[in-house]
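Below is one structure, written out as structure tokens, with a few remarks after it.
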Amino acid sequence: MDSKEVSEVPRREVRSFLMARDPSIDRRFRPRPNKKMRLFDNIQESEEESFSEYSDTESEYKYQSSEATEGASCATSAADSSNVETGPQVFLRLRPVKDASKAYIVSEEANVLITSCKVDSTSNNVNRMEKHFGFTSIFDSTVGQRDIYDTCVGPKIMEEECVTIMTYGTSGSGKTYTLLGDDVRAGIIPRALENIFTIYQDTVFRSPKLKLINGSIVFLQDDASLKELQIRKKLLDLCPDISAHHQRLKQVIDGDHMFETKASTDVSVLVWVSFVEIYNELVYDLLAIPPKQDKLGEVPRKNLKIVGNKGHVFIKGLTSVFVTSSEEALRLLRLGQQRSTYASTSVNANSSRSHCVFTVDILKYNRSGITTQSSYKFCDLAGSERVNNTGTSGLRLKEAKNINTSLMVLGRCLDAASTVQKKKNADIIPYRDSKLTMLLQAALLGKEKLAMIVTVTPLDKYYEENLNVLNFASIAKNIIFKEPVIKQHRVSYCGFMEFSKMSTCEGGDYTKELEDENVRLQLEIEQLKYDHVLQMQLLEEKLRRELTATYQEIIQNNKKQYEDECEKKLLIAQRESEFMLSSQRRRYEEQIEDLKDEIEELKNPASDTDISDDPNESKSPIEILDDD
């Protein structure tokens, strides 16, 4: 009887060291603190809330809406604007599928995803439990690219703050589509480029006078500016022609958004773009100018080095290209896409095998001499994969290992960042363990804004992979950073314009100085116009002389050739006429000789004595007719 009762008691799952769990990037099996600390006293908890041992955000976001979170952050900002603490925004996007699984349910507030697997799509009993994952916002399959941009990216560009935007998810879940879109539905990168150049339409400077070099803004001399323009021209010549495609995208974007132009005459804006790829923990420049090679074959790519200097992280030797329009930036983006590494797997026919980071740096120069920098990083992270499901081997297996390793390090960094605010002796964020985290350490350390767009395919066969992705996102949602400081630099000299310094004397008339400066600049403009006209006239006269000399030389050559041809034809005609005359003369002489012989025969006397044998022959005398 006792043995029967013991057998009916369910056994607790015992973790085995012989058959370990599948390694992944999630942190759901790490130990949890038993003691909980109440952060907000004003939030009323429901009596129905139940905390789970294995859920990261099961009840923390179940009854809390996004409006309450925003209200708390606004109150904190009003209390102390210098020490504002905010966390990264984490968005969830569900890919449209034909038969969506019922294991994924979105709450009415559209900020909590409830997962509960009721089929045999997972081998772990813990994964079958109902879990609640909180997000800043959740986009279902009906939400388009316009709403995603307006929610995730548009406000940050209008606020002119540095931001890193990452797309994370499994292979084939729509990460690249969210960033780039297609020919009809533009992604967030084309929309962001169009938004940036519309905002600064009247202030975009046409010459590369400032550049971000090794994390610092540097003034470029004329020869350096000319070199940057040559690099820009070479790369644009290599880019595909997308004029018609850009016009279609522009029409779509203009129809979806009403971007406004900022009117500012005191600021000059320069835009630089760069594109980098992290493949097998090696950093490659996707906008590098290909070297000239004598032999045929693939050109080996150069591995770049990530360097940190005084808190600034940069890639040594990375090509940064100066652009003046959204079309130029989009052409460079397409060029980098063609050079990035793609391969086919059993999950995705065109799977990205590397992490790609497209950066847009905006440098603004104020007439007071202060420059500000705004950087927008768009990171297309490679999809996390399970080797058993993808069936990779060889090179694909090596790529999958490196991808999962870098994503695991990213998860460790996010986990460490989330515990920094909770513990006094927190672990150091291990951003040096991966090239990806080294490049994104500014966002991981809270120096820049961080936004993550998590993409999920709501199907039962991807349930375990989606749980790993959701657990990864829940770690990022718990991070709290202080408000980043806007980067400002001061330059001693600028080539945009020479501003007159304000008089240090008391009572100095600054308006009078500006008027004098305006008059001086107008006179300088007139002088430049006069010099330009004079140079054009001299150049025109020089060209006229060169053209006249060239045409005269051509005419003389043609005349000489014509005279030579006429001489040859005349000589040939003369020879032909002489030959005809000589032949005709010989013929006439022969005829004359023949006639003379006949005359001699007729005048011969012996011919008179010849008597005809015919008696009837007439005996009339022969008459000799003279030609005369």
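Backbone N, Cα and C atoms are what each Cβ position is placed from, and that goes for glycine too.
Copied from Swiss-Prot, the annotated features are:
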- Gly169, Thr170, Ser171, Gly172, Ser173, Gly174, Lys175, Thr176: ATP binding site (BINDING)
- 87-479: domain 'Kinesin motor' (DOMAIN)
- Cys152 to Tyr: In allele sub-1794; elevated levels of X chromosome non-disjunction (MUTAGEN)
- Glu385 to Lys: In allele sub-Dub; meiotic non-disjunction in males and females (MUTAGEN)
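Feature annotations (Swiss-Prot) mapped to structure.
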residue: Cys152; record: mutagenesis position; Cβ contacts under 8 Å, 6 or more apart: Gln89, Phe91, Ile165, Ile188, Ala451, Ile453
residue: Gly169; record: ATP binding site; Cβ contacts under 8 Å, 6 or more apart: Lys175, Gly383, Ser384, Val454, Thr455, Val456, Thr457, Val469
residue: Ser173; record: ATP binding site; Cβ contacts under 8 Å, 6 or more apart: Arg95, Gly383, Thr455, Val456, Thr457
residue: Gly174; record: ATP binding site; Cβ contacts under 8 Å, 6 or more apart: Arg93, Arg95, Thr455, Thr457
residue: Thr176; record: ATP binding site; Cβ contacts under 8 Å, 6 or more apart: Thr167, Ser352, Asp380
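Summed and averaged per residue, pLDDT over the domain 'Kinesin motor' (87-479) gives 84. Take the CB of Gly172 (ATP binding site) and look out to 10 A: across all protein chains shown you find 19 other CB atoms.
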